[in-house]
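**Q** I'd like to ask you about the structure that follows.
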Amino acid sequence: MNFSKIFIFVVLAVLLLCSQTEAGRLKKLGKKIEGAGKRVFKAAEKALPVVAGVKALG
């Protein structure tokens with residue numbers, strides 16, 4: 001019975017410590033995805049007037 005309480009405490013402590021290191025990796029991944037999204041948005045912003053003009057002609 002005592003071992004299970006200690007085991008649960010150790011598992012919770014490890015999860016708390018590991019969650020801090022995971023946040024850095026996830027933050028970096030999120031920034032990369034955000035940058036890619038911005039590039040796609042800017043490219044679409046440039047291409048949409050051209051596409052609208054071609055569609056109006058055709």
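Positions of Cβ are set from backbone N, Cα and C atoms, glycine also.
One natural variant named in Swiss-Prot is N2 to H, and its note says In strain: GAM4B and GAM6B. According to Swiss-Prot, the natural variant I8 to F carries this note: In strain: GAM4B. In Swiss-Prot, the entry for natural variant L16 to V states: In strain: GAM5A and GAM5B. The structure shown retains the original residue. According to Swiss-Prot, the natural variant Q20 to H carries this note: In strain: GAM2B and GAM8B. Among the natural variants in Swiss-Prot, E34 to D has the note: In strain: GAM12B. The residue drawn here is the original one.
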**Q** Could you check which of the variant positions N2, L16, E34 is the closest Cα neighbour of I8 (variant position)?
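**A** So, spelling it out, the nearest of the variant positions is N2.
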**Q** What is the number of other Cβ atoms found within 10 Å of the Cβ of I8 (variant position)?
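**A** By my count, 10.
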**Q** Cα-Cα separation of E34 (variant position) and L16 (variant position), in Å?
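**A** For E34 (variant position) versus L16 (variant position), the Cα atoms are 27 Å apart.
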**Q** Cα of N2 (variant position) to Cα of L16 (variant position): how many Å, rounded?
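**A** Cα to Cα, N2 (variant position) and L16 (variant position) are separated by 22 Å.
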**Q** Using all protein chains in view, find how many other C-beta atoms are within 10 Å of the C-beta of E34 (variant position).
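**A** Around the Cβ of E34 (variant position), 10 other Cβ atoms lie within 10 Å.
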**Q** Near the Cβ of L16 (variant position), how many other Cβ atoms are there if near means within 10 Å?
**A** 9
**Q** What is the number of other Cβ atoms found within 10 Å of the Cβ of N2 (variant position)?
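**A** Its Cβ has 6 other Cβ atoms within 10 Å.
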